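Straight from Swiss-Prot, the features:
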type	residues	note
ACT_SITE	Glu183	active site
MUTAGEN	Glu212 to Lys	10-fold reduction in activity
ACT_SITE	Glu212	active site
Amino acid sequence: MIKLLVLWLLILTIFLKSPTVEGDVSFRLSGATTTSYGVFIKNLREALPYERKVYNIPLLRSSISGSGRYTLLHLTNYADETISVAVDVTNVYIMGYLAGDVSYFFNEASATEAAKFVFKDAKKKVTLPYSGNYERLQTAAGKIRENIPLGLPALDSAITTLYYYTASSAASALLVLIQSTAESARYKFIEQQIGKRVDKTFLPSLATISLENNWSALSKQIQIASTNNGQFESPVVLIDGNNQRVSITNASARVVTSNIALLLNRNNIAAIGEDISMTLIGFEHGLYGI
């Protein structure tokens, strides 16, 4: 009888305890290869619940409540120092991170909400002096993404900077972190570009930047195309590998069939909007000679 009572109390405790963030994903830089990085990005994509597939591309859910809205990435540098990164699974946006017993969150409403569910045991919480969009981060970093190296060595440096929180270089480190995780999950091209640089860095191309700037637009038009005979309602202009503008008008384009790996739910696009980066402004005003 006592054993049954103990078992019942154990089961009750499991079901009534506070919900926790699940679906954690880990990546270690020590011994990392192109393959292990690819597995990490694959695991990240699989940690994001989706509503259905559109043209065989997972369409992220429009809304998830409570702790289920977030997953954690545990990233370890060459020196065996780990940061944990909180990601909103509905849009792959990074909310903040934990280093030791200190949590750091972006200065925005969505990150404030995330702090109610992640890193609650941190002894200290720091609100960063900027939000998580590209425009704000580039302003804080004093440079645009094209001038910030990527690659696994760059990710190692970013983790180290964030682990010790070097304020003067944190924004640049966060830009590296976002592109090495969220953007790689969104696009196979970006995953491949970063993953093949195991022991060296590179500067992202304008093609990479244009993909990052247009994830919302592509997601929206791909969803429209699924009920419009494969045609986009409005073209999405990207930059190709030759730094030329290309107009994407339908779901048969290669960026749809073999590149984009996740779709932002169109119910969230109006609320989130497209990040307006310095680079995009440069495109519009011809500052890059395109």
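Using the three backbone atoms N, Cα and C, a Cβ is placed for every residue, glycine included.
For all the noted positions, this structure keeps the original residue and models no substitution.
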Query - Glu212 (mutagenesis position) versus Glu183 (active site) - Cα distance in angstrom - result: 7
Query raised in the report: Just counting, how many other CB atoms are there within 10 A of the CB of Glu183 (active site)?
Result: 23
Report summary line: In all the protein chains shown, the tally of other Cβ atoms within 10 Å of the Cβ of Glu212 (mutagenesis position) is 22
